[in-house]
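Student: Handing you this structure, nothing more for now.
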Amino acid sequence: MTVSIQMAGNLWKVHVKAGDQIEKGQEVAILESMKMEIPIVADRSGIVKEVKKKEGDFVNEGDVLLELSNSTQ
């Protein structure tokens, strides 16, 4: 299970780390695109197994941000 990026831009802030429990609808990161801050929201619940991108990375639509385990949805 993964949480992916919805649009291209710079990954400005990541709010979670490996081992964190996240809930569906929780803001997990902020993307900066076209001088706007766009929240990245988890579309499922689970435990963060791995954060695949780091702050400052340029990301594309569809890139995997988080790998999750023990998803409850």
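Cβ coordinates come from backbone N, Cα and C, glycine included.
Annotations for this protein, taken from Swiss-Prot, read as follows:
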type    : residues : note
DOMAIN  : 2-69     : domain 'Biotinyl-binding'
MUTAGEN : W12 to M : No changes in biotinylation in E.coli
VARIANT : S4 to I  : In strain: ATCC 6633
VARIANT : Q21 to H : In strain: ATCC 6633
VARIANT : I47 to T : In strain: ATCC 6633
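Distances, neighbours, how buried they are, the whole picture for these features please.
Tutor: In terms of DSSP helix, strand and coil, the domain 'Biotinyl-binding' (2-69) has 0 helix, 38 strand, 30 coil.
Non-local neighbourhood of W12 (mutagenesis position): A29, I30, L31, E32, E37, E55, each in the same chain, at least six residues away, with C-beta under 8 Å from its C-beta.
Sequence-distant neighbours of S4 (variant position) (same chain, 6+ residues apart, CB-CB distance under 8 A): G62, D63, V64, L65.
Within the same chain, the residues at least 6 positions away from Q21 (variant position) whose Cβ sits under 8 Å from its Cβ are S45, G46, I47, V48, listed in sequence order.
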Student: Across all chains shown, how many C-beta atoms besides its own are within 10 angstroms of the C-beta of I47 (variant position)?
Tutor: 15
Student: What average pLDDT does the predicted model assign to the domain 'Biotinyl-binding' (2-69)?
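Tutor: The predicted confidence over the domain 'Biotinyl-binding' (2-69), as a mean pLDDT, is 96.
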